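Let me begin by presenting the structure, written as structure tokens, before commenting on it.
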Amino acid sequence: MGMRMMFTVFLLVVLATTVVSFPSDRASDGRNAAANDKASDVITLALKGCCSNPVCHLEHSNLCGRRR
């Protein structure tokens, strides 16, 4: 294989890898953003002591967890 042919193959591999990686990056960003929002809510409630308060825990059981 000549140098020009090897360079062409290299560029095709890089291009194919880049095109394949973009859709998966966009999909994971949405999931990560949703997980980060929920994590920030849990941290906020925990810092305020809400999860240790029975009444508040019942109102926000989706954020504090179902166990009590």
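Even glycines carry a Cβ here, placed using N, Cα and C.
Substitutions noted, but not modelled.
Record note (Swiss-Prot), mutagenesis Ser52 to Ala: 4.9-fold decrease in ability to inhibit alpha-3-beta-2 nAChR. The unchanged residue is displayed. Non-local contacts of Ser52 (mutagenesis position) by the CB criterion (under 8 A, 6+ apart in sequence, same chain) are absent. Taken residue by residue with DSSP, Ser52 (mutagenesis position) is part of a helix.
Mutagenesis annotation in Swiss-Prot: Asn53 to Ala, described as >2700-fold decrease in ability to inhibit alpha-3-beta-2 nAChR; the structure shown retains the original residue. Proximity of Asn53 (mutagenesis position) to non-local residues of its own chain (separation of 6 or more, Cβ distance below 8 Å) is seen for none.
Proximity of Val55 (mutagenesis position) to non-local residues of its own chain (separation of 6 or more, Cβ distance below 8 Å) is seen for none. A mutagenesis experiment is reported in Swiss-Prot for this position, Val55 to Ala, and the note states: 2.5-fold decrease in ability to inhibit alpha-3-beta-2 nAChR.
Among the mutagenesis entries in Swiss-Prot is Glu59 to Ala, noted as: 4.6-fold decrease in ability to inhibit alpha-3-beta-2 nAChR. Under DSSP, Glu59 (mutagenesis position) is assigned to a helix (H, G or I) in the three-state scheme.
Where Swiss-Prot documents Ser61 to Ala as a mutagenesis experiment, the accompanying text is: 2.3-fold decrease in ability to inhibit alpha-3-beta-2 nAChR.
Under mutagenesis, Swiss-Prot gives Asn62 to Ala with this note: No change in ability to inhibit alpha-3-beta-2 nAChR. Long-range C-beta contacts of Asn62 (mutagenesis position), restricted to its own chain and to partners at least six residues apart, with a cutoff below 8 Å, are absent.
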